[in-house]
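Visitor: First the structure, then my questions, so here it is.
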Amino acid sequence: MSGESMNFSDVFDSSEDYFVSVNTSYYSVDSEMLLCSLQEVRQFSRLFVPIAYSLICVFGLLGNILVVITFAFYKKARSMTDVYLLNMAIADILFVLTLPFWAVSHATGAWVFSNATCKLLKGIYAINFNCGMLLLTCISMDRYIAIVQATKSFRLRSRTLPRSKIICLVVWGLSVIISSSTFVFNQKYNTQGSDVCEPKYQTVSEPIRWKLLMLGLELLFGFFIPLMFMIFCYTFIVKTLVQAQNSKRHKAIRVIIAVVLVFLACQIPHNMVLLVTAANLGKMNRSCQSEKLIGYTKTVTEVLAFLHCCLNPVLYAFIGQKFRNYFLKILKDLWCVRRKYKSSGFSCAGRYSENISRQTSETADNDNASSFTM
């Protein structure tokens with residue numbers, strides 16, 4: 001073999017050029033190392049990602065802030081599911097606030113911020129993903145108790161509702177623990193003449209095995225185990241709804257199912273690409289063309305994964321009737337405050353009190369249902 005041999009301890013990233021081994025003749029086992037340039041992938045990422053991240057940041061921040069404001073104005077109407085959805089909105093807000101940094105990094109082709117910022121932003125993404133999956137698991141279990149275990153629902157949920165804040169704190173804590181490897185291994189370092197913010201495992205023995213181990217643990221606890229819980233819960237939920245033929249129950253669960261499906265549709269493609277990338281680590285016979293394809297796919301699916309941050313508020317607005325009503329009330333109240341007084345003569349305060357009174361009356365009709373999913 002001519003040329004330099006590949007170091008199997010290196011953990012390749014799809015944005016870096018590397019050497020591939022190709023046969024020099026059909027009958028010869030000799031091969032030579034050729035440089036696989038991923039400049040096309042980097043150029044595509046430099047143009048596509050900043051625009052996509054900017055749009056996701058604007059719409060995600062606006063939508064999730066409105067969700068938090070809506071919950072804040074109508075906090076008496078919360079159920080356990082509402083508390084989980086509120087925490088998911090907070091996680092999404094924290095996440096989209098990091099996107100401008102990544103947009104700048106892709107646009108400039110280098111990580112221009114500090115090493116501490118690199119670790120922090122990478123960690124926030126991992127925590128957001130794991131927290132979202134665990135909260136969706138909690139939502140699924142809450143809906144399972146409310147619908148499948150209807151006879152026990154009131155007793156169980158009435159005991160658990162006051163503890164919803166503790167449950168959310170546990171979820172956040174587990175998310176931090178699951179994502180701890182992200183804070184440890186991600187760092188700013190120089191490669192091919194520019195600084196990057198990527199995982200670096202060269203400080204440990206057998207870095208490829210370490211990367212596979214960390215990736216496996218994150219996927220296991222942050223994706224596959226929650227997914228199994230959701231499949232179990234929603235299988236019995238759908239079975240119960242089909243048997244009940246209750247349109248009101250169908251409306252109550254519709255928004256939750258939509259949120260789960262959208263989240264999985266956004267996250268599964270990118271995680272499958274990461275699995276393929278991990279499976280290719282250390283292989284000598286990696287095709288340059290296939291690596292370019294993986295690079296393009298990773299860029300697009302990553303944007304798709306981030307897109308869920310601004311899709312959840314849209315789902316609430318178009319599917320959740322009570323959320324839509326509450327949101328419209330807030331808009332009317334804000335408009336009323338701006339105008340101070342309507343031509344009819346009654347004040348904004350009176351109108352707001354009327355809205356609150358109506359909201360409280362509506363909530364009393366169904367204390368056990370999620371106010372944002374009916």
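Glycine is treated like the rest: Cβ placed from N, Cα and C.
Don't look for the substitutions in this one, it keeps the originals.
Not my notes, these are from Swiss-Prot:
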- C36 to D or G: Loss of calcium flux and chemotaxis in response to CCL20 stimulation. No effect on cell surface expression (MUTAGEN)
- C36 to A: No loss of calcium flux but loss of chemotaxis in response to CCL20 stimulation. No effect on cell surface expression (MUTAGEN)
- C57 to S: No effect on calcium flux and chemotaxis in response to CCL20 stimulation. No effect on cell surface expression (MUTAGEN)
- C131 to S: No effect on calcium flux and chemotaxis in response to CCL20 stimulation. No effect on cell surface expression (MUTAGEN)
- C138 to S: No effect on calcium flux and chemotaxis in response to CCL20 stimulation. No effect on cell surface expression (MUTAGEN)
- C288 to A, G or R: No loss of calcium flux but loss of chemotaxis in response to CCL20 stimulation. No effect on cell surface expression (MUTAGEN)
- C336 to S: Reduced calcium flux and chemotaxis in response to CCL20 stimulation, and reduced CCL20-binding. No effect on cell surface expression (MUTAGEN)
- C348 to S: No effect on calcium flux and chemotaxis in response to CCL20 stimulation. No effect on CCL20-binding and cell surface expression (MUTAGEN)
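Can you walk me through where each of these features ends up in the structure?
Guide: Within 10 Å of the C-beta atom of C36 (mutagenesis position) sit 19 other C-beta atoms, taking all shown protein chains into account.
In the three-state DSSP scheme, C57 (mutagenesis position) falls into the helix class.
According to DSSP, C131 (mutagenesis position) is assigned to a helical segment.
Sequence-distant neighbours of C138 (mutagenesis position) (same chain, six or more apart, CB under 8 Å from its CB) are M80, Y84, I167, V171, listed in sequence order. In the three-state DSSP classification, C138 (mutagenesis position) falls within a helix.
When Cβ atoms from all protein chains are considered, those within 10 Å of C288 (mutagenesis position) total 17, not counting its own.
The Cβ of C336 (mutagenesis position) has 19 other Cβ atoms within 10 Å, all protein chains considered. In the three-state DSSP reading, C336 (mutagenesis position) counts as helix.
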Visitor: Which of the mutagenesis positions C36, C131, C288, C336 has its Cα nearest to the Cα of C57 (mutagenesis position)?
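Guide: Result: the closest of the mutagenesis positions to C57 (mutagenesis position) is C131.
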Visitor: Spatially, and counting Cα to Cα, which of the mutagenesis positions is closest to C288 (mutagenesis position)? Options: C36, C131, C336.
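Guide: When the Cα distances are compared, C36 comes out closest.
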Visitor: What are the sequence-distant neighbours of C131 (mutagenesis position), meaning same chain, six or more residues apart, C-beta distance under 8 angstroms?
Guide: N87, M88, A91, V171, W172, S175
Visitor: I'm trying to understand the geometry here, so how far is the Cα atom of C36 (mutagenesis position) from the Cα atom of C336 (mutagenesis position), in Å to the nearest whole number?
Guide: 62
